[in-house]
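Over in Swiss-Prot, the protein carries these features:
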- Tyr87 to Ala: Abolishes binding to the tri-methylated 'Lys-9' residues on histone H3; when associated with A-111 (MUTAGEN)
- 87-147: domain 'Chromo' (DOMAIN)
- Tyr111 to Ala: Abolishes binding to the tri-methylated 'Lys-9' residues on histone H3; when associated with A-87 (MUTAGEN)
Amino acid sequence: MAKKTVEGEHGTPKTNFTKKETSKNHDDFKKIIGHKVVEEHYVEYEVELTSGKTITATEFDFKGDDSLLSTYKKKVTKQSDDSSGEYAVERVLAHRKVKGSPLYLVQWKGYPHPVWNSEMWEEDLDNCKDLLAAYKKHQEDLKIAQTPKKTPSKTPKKTPKSLKRRALTPSDDEEEAGPIAPEPKKTPKQSTKKLKRTTSPETNLVEKSKKKAIPDLENHTLDQEKNDVIERVEEIQEDEDDDDEQREEVVTTAPVETKSRWGFGSWKWF
């Protein structure tokens, strides 16, 4: 026999169920072959039709003529219905939408096996509104808990491209350069020369002009040295000519001494 809700916890059974059209015609059901539990609480039954065809049906599809289903439940659970027909809802397990309306799955007190669970419309649960309200609140809490919380995203500070690239990946020049060699130590003399070169205002002023005039100065220096050599050779030649002339003059102007063949010197008149 069908289970009925009770008014309150221990009341008189409510006998008037709200009948709604099911998705299948139970008049064609011949026998239940087996069942399986799906989604923890629901039970799907494998049913053979009078035509010999096999279909899958739920507890809701047997509404109006559940004698076939009741016999199967007793056989599986080895538990019979209460002959008085009084049953109390222990809790609401789940629900699904049928033609836009919620159809609730309930568990009965003293009948823990899933095959005893029944699907009922909300208007059939008037006597257990507290249980239905608790179930609805639990569903809302689950929905809120499963909704990801939106946290304000902080915009990261933009890093300049040059600095970012330098920090993440070294440039090609830095990779090829390798380790930097230590700077050679400078002697006091070199440091002094460098200081003088740096601090000399004249050097700083004409530094660029000197760099530009280096090729001309080199050519001019070579020509000057060549001319100096030629002039020096000419001076030496002139000096030698002057010495020759002086020697000739000495030879030509010197007095000629004549000797007598007799050995008495030059002729003298007394």
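Each Cβ is built from the backbone N, Cα and C atoms, and glycine gets one as well.
Across the domain 'Chromo' (87-147), DSSP helix (H, G, I), strand (E, B) and coil residues number 28 helix, 23 strand, 10 coil. Within the model, the domain 'Chromo' (87-147) shows a mean pLDDT value of 92, rounded to a whole number.
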